[in-house]
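Contents: one structure, followed by commentary.
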Amino acid sequence: MAALQEKKSCSQRMEEFRHYCWNPDTGQMLGRTLSRWVWISLYYVAFYVVMTGLFALCIYVLMQTIDPYTPDYQDQLKSPGVTLRPDVYGEKGLEIHYNISDNRTWTSLTHTLRSFLAGYSPAAQVDNINCTSKTYFFQESFGAPNHTKFSCKFTADMLENCSGLTDPSFGFKEGKPCFIIKMNRIVRFLPSNSTPPRVDCTFLDMPHQALTPLQVEYYPPNGTFSLHYFPYYGKKAQPHYSNPLVAAKLLNVPTNTEVVVLCKILADHVTFDNPHDPYEGKVEFKLKIQK
């Protein structure tokens, strides 16, 4: 019993560990002979090669079921969101205030518009084609170069007086500002049955305000998005796609008064009454022009 409880010295423990690492009597290293180390190494190499192959095969089969031309993630909204340029956000949404006589208050707004429209220059649209059809541009095959689909041109000059080409101030200098409305992209979305969607901007009724109806000039005419820009087939299928735009030039905004402007998309398949998403099918912003 006393022998079992005998404590080993440090040198004895080191000698046992050295003997475990290499036993000259049996030729074992770490408890195994060289041949057994070779066999166990080959076993693990073969095991992990097979496991890696099975994993790669599973990934390959999975990738064959995924359409590379369909986005991995899509919103649950059935109608596209609507965005505005210039976009200046305040504490409670879009708020645009400026003074006609002080160009420092609206220079940044026009700069935002010019920067945004730079992507709609003829040079930026060189890979797109001219479209004149008044119907949807369906493309079942990949007829464009590099296995892609064609995209229709939309250039800034289509916005005419709101293009920044004839009036670099976009109407802000004279108190008749231009605002650009854009619908967000939804893959294979068709906004209407046969008539093109159009933009309609109005003053939003506010208590204690008696406003005359808002007068608007729309560009392109009637504020419509041509149907040949739809459907959108995704970024990989249409890498050069440009969203169509509508510019609204507000003609009779009262000065020194904050008004709320509502611009909504009128189309068969676009809704704008979702209480949970203020930008679905419409955009609302506050505007105050000082003089």
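Easy rule for this one: first residue shown is 1, then count along the chain.
Each residue, glycine too, has its Cβ placed from N, Cα and C.
According to Swiss-Prot, the mutagenesis experiment Cys10 to Ser carries the following note: Has no effect on pump ATPase activity. When Cβ atoms from all protein chains are considered, those within 10 Å of Cys10 (mutagenesis position) total 7, not counting its own.
Listed in Swiss-Prot is the mutagenesis experiment Cys21 to Ser, annotated as follows: Has no effect on pump ATPase activity. In the three-state DSSP assignment, the secondary structure recorded for Cys21 (mutagenesis position) is helix. Within the same chain, residues at least 6 positions away in sequence whose Cβ sits under 8 Å from that of Cys21 (mutagenesis position) are Met29, Leu30.
According to Swiss-Prot, the mutagenesis experiment Cys58 to Ser carries the annotation: Has no effect on pump ATPase activity. Spatially close to Cys58 (mutagenesis position) yet at least six residues away along the chain is no residue at all, judged by Cβ distances under 8 angstroms.
Swiss-Prot gives this note for the published mutagenesis Asn99 to Gln: Impairs pump targeting to the plasma membrane; when associated with Q-130 and Q-222. Loss of pump ATPase activity; when associated with Q-103; Q-130; Q-146; Q-161; Q-193 and Q-222. Of all Cβ atoms in the shown protein chains, 15 besides its own fall within 10 Å of the Cβ of Asn99 (mutagenesis position).
Recorded in Swiss-Prot as a mutagenesis result, Asn103 to Gln carries the remark: Loss of pump ATPase activity; when associated with Q-99; Q-130; Q-146; Q-161; Q-193 and Q-222. Around the Cβ of Asn103 (mutagenesis position), a 10 Å sphere holds 13 further Cβ atoms from the protein chains shown.
What Swiss-Prot notes for the published mutagenesis of Asn130 to Gln is this: Impairs targeting to the plasma membrane; when associated with Q-99 and Q-222. Loss of pump ATPase activity; when associated with Q-99; Q-103; Q-146; Q-161; Q-193 and Q-222. Neighbour density for Asn130 (mutagenesis position): within 10 A of its CB lie 9 other CB atoms from the protein chains shown.
The mutagenesis experiment Asn146 to Gln is recorded by Swiss-Prot, whose note states: Loss of pump ATPase activity; when associated with Q-99; Q-103; Q-130; Q-161; Q-193 and Q-222. In sequence order, no residues are near Asn146 (mutagenesis position), counting only same-chain partners six or more apart with C-beta under 8 A. Asn146 (mutagenesis position) carries neither a helix nor a strand DSSP state and counts as coil.
Its Cβ taken as reference, Cys152 (mutagenesis position) is surrounded by 20 other Cβ atoms within 10 Å in the chains shown. The secondary structure of Cys152 (mutagenesis position), as reduced to three states from DSSP, is extended strand. Mutagenesis annotation in Swiss-Prot: Cys152 to Ser, described as Impairs the assembly of an active pump and its targeting to the plasma membrane; when associated with S-131; the structure shown retains the original residue.
Per Swiss-Prot, mutagenesis Asn161 to Gln is noted as: Loss of pump ATPase activity; when associated with Q-99; Q-103; Q-130; Q-146; Q-193 and Q-222. When Cβ atoms from all protein chains are considered, those within 10 Å of Asn161 (mutagenesis position) total 16, not counting its own.
In Swiss-Prot, the entry for mutagenesis Cys162 to Ser states: Impairs the assembly of an active pump and its targeting to the plasma membrane; when associated with S-178. The structure shown retains the original residue. For Cys162 (mutagenesis position), the same-chain residues lying six or more positions away in sequence with a CB closer than 8 A to its CB are Phe170, Gly171, Cys178, Ile180, Tyr219, Ala247, Ala248, Lys249.
Experimental mutagenesis is annotated in Swiss-Prot for Cys178 to Ser, with the remark: Impairs the assembly of an active pump and its targeting to the plasma membrane; when associated with S-162. In the three-state DSSP classification, Cys178 (mutagenesis position) falls within a strand. There are 26 other CB atoms within 10 A of the CB of Cys178 (mutagenesis position), with all protein chains counted.
Here Asn193 (mutagenesis position) comes close to Asp268, His269: these same-chain residues lie at least six apart in sequence, with C-beta atoms under 8 angstroms from its C-beta. Here the residue is the original one, while Swiss-Prot reports the published mutagenesis Asn193 to Gln with the comment Loss of pump ATPase activity; when associated with Q-99; Q-103; Q-130; Q-146; Q-161 and Q-222.
Quoting Swiss-Prot on the mutagenesis of Cys201 to Ser: Impairs the assembly of an active pump and its targeting to the plasma membrane; when associated with S-263. Take the CB of Cys201 (mutagenesis position) and look out to 10 A: across all protein chains shown you find 21 other CB atoms.
Under the DSSP three-state reduction, Cys263 (mutagenesis position) is assigned to strand. While the structure shown retains the original residue, Swiss-Prot records the mutagenesis experiment Cys263 to Ser with this note: Impairs the assembly of an active pump and its targeting to the plasma membrane; when associated with S-201.
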Cα proximity to Asn130 (mutagenesis position), best match among mutagenesis positions Cys10, Cys152, Asn161, Cys201: Cys152
According to DSSP, does Cys10 (mutagenesis position) sit in a helix, a strand, or coil? helix
Simplified to three states, DSSP reports Asn130 (mutagenesis position) as coil
